[in-house]
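Positions annotated as acyl-CoA binding site by Swiss-Prot: PHE260, GLY261, LEU262, HIS263, LYS264, LYS286, TYR305. Summarising the annotation, Swiss-Prot assigns domain 'ACB' to 231-318. For the mutagenesis of PHE260 to Ala, Swiss-Prot gives this note: Normal arachidonyl-CoA-binding activity. The structure shown keeps the original residue. One entry in Swiss-Prot concerns the mutagenesis experiment LYS264 to Ala. Its note says: Normal arachidonyl-CoA-binding activity. Quoting Swiss-Prot on the mutagenesis of ARG284 to Ala: Loss of arachidonyl-CoA-binding activity. For the published mutagenesis LYS286 to Ala, Swiss-Prot gives the following note: Normal arachidonyl-CoA-binding activity.
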Amino acid sequence: MEVFLEMLLTAVVALLFSFLLAKLVSVATVENDLSSDQPLKPEIGVGVTEDVRFGMKMDARVLESQRNFQVVDENVELVDRFLSEEADRVYEVDEAVTGNAKICGDREAESSAAASSENYVIAEEVILVRGQDEQSDSAEAESISSVSPENVVAEEIKSQGQEEVTELGRSGCVENEESGGDVLVAESEEVRVEKSSNMVEESDAEAENEEKTELTIEEDDDWEGIERSELEKAFAAAVNLLEESGKAEEIGAEAKMELFGLHKIATEGSCREAQPMAVMISARAKWNAWQKLGNMSQEEAMEQYLALVSKEIPGLTKAGHTVGKMSEMETSVGLPPNSGSLEDPTNLVTTGVDESSKNGIP
């Protein structure tokens, strides 16, 4: 199933990539077509206007030419029947020619008048500029003539007096600033001392609180370590007994899977491995048993493991307790009699004699 999904995903990704590539290519071609069509439009317009202008010029030249009039005269001489009509036409053509001549003359007169007006304006501008230059020269000469040595001395005296006044004002401001700065410095030092004392007190209080919390946490950790060690010992003994006794085969399949999941949680924690393939049936069943427990704590998993073992094999846990007690007794007997205990030395001697008599030592 997963292989089929992967193949389907690759096919969909390939189709999407090809579609995007085709879309980009089509957009690029459309932009190129638009950019190639844009510069042709003004060229077409320019060509049309030039053709129109050229046609107008040709018409005007034909009307102003003299060869046409000569040809008309010859035609009039050859044809006698239409003398009146041809004469009328010649008269009209003459009027048109004279009208065009008048129009040309008017245009030349207007252009000459415009040129003369422009020249007049330029001349006026030149005159105005010259007048402004003369006025500026006269003003400079008057200012130079008005500057006398007496006026210069008076201006220097005034400037010196103003400089002295400004220096006195600055010195007064500096003195005021220095006096005010001393006061501000003293006040700021007092504020800093107060803040530093408050900060020291707060830091001391925080350090004391942290020490208290650390002590309480260490005490809790010590107690938790003792409890966990006992639970872990019982769990390890049950697991070893279950493996050595060979009674795991007597347990049902569901209970066996549940024991496997609890053992995984107690030893490795919550399940973080990937799901195995559907072909691996046993591995998938074990993974499901492990995943089903979720985020169960290791202590809870150990307790449930012991409870399930005692339920499925009742005598196994009792044997485990007896074995644990025997190991504890062996460790207690192996200790020396004066290993830091606060018992009476006479009792220690009597206990040693009793133990030697039991073991058959004279």
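Using the three backbone atoms N, Cα and C, a Cβ is placed for every residue, glycine included.
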Among PHE260, TYR305, the most crowded of the recorded positions [Cβ within 10 Å]: TYR305
Spatial neighbours of HIS263 (acyl-CoA binding site) that are distant in sequence (at least 6 apart) but have CB under 8 A: VAL239, ALA301, TYR305
Candidates LYS264, ARG284, LYS286: member of the mutagenesis positions with the richest Cβ shell (10 Å): LYS264
Chain-mates of PHE260, GLY261, LEU262, HIS263, LYS264, LYS286, TYR305 with C-beta within 8 Å of site centroid, acyl-CoA: MET257, GLU258, LEU259, ILE265, ALA266, ALA289, TRP290, LEU293, ALA301
Rounded Cα separation (Å) that holds between ARG284 (mutagenesis position) and GLY261 (acyl-CoA binding site): 12
Cβ-Cβ distance under 8 Å to LEU262 (acyl-CoA binding site), same chain, at least six residues away: LEU293, ALA301, MET302, GLN304, TYR305, LEU308
Rounded distance in angstrom between the Cα atoms of LYS286 (mutagenesis position) and GLY261 (acyl-CoA binding site): 7
For the domain 'ACB' (231-318), mean pLDDT (0 to 100): 85
Residue distribution over DSSP helix, strand and coil in the domain 'ACB' (231-318): 67 helix, 0 strand, 21 coil
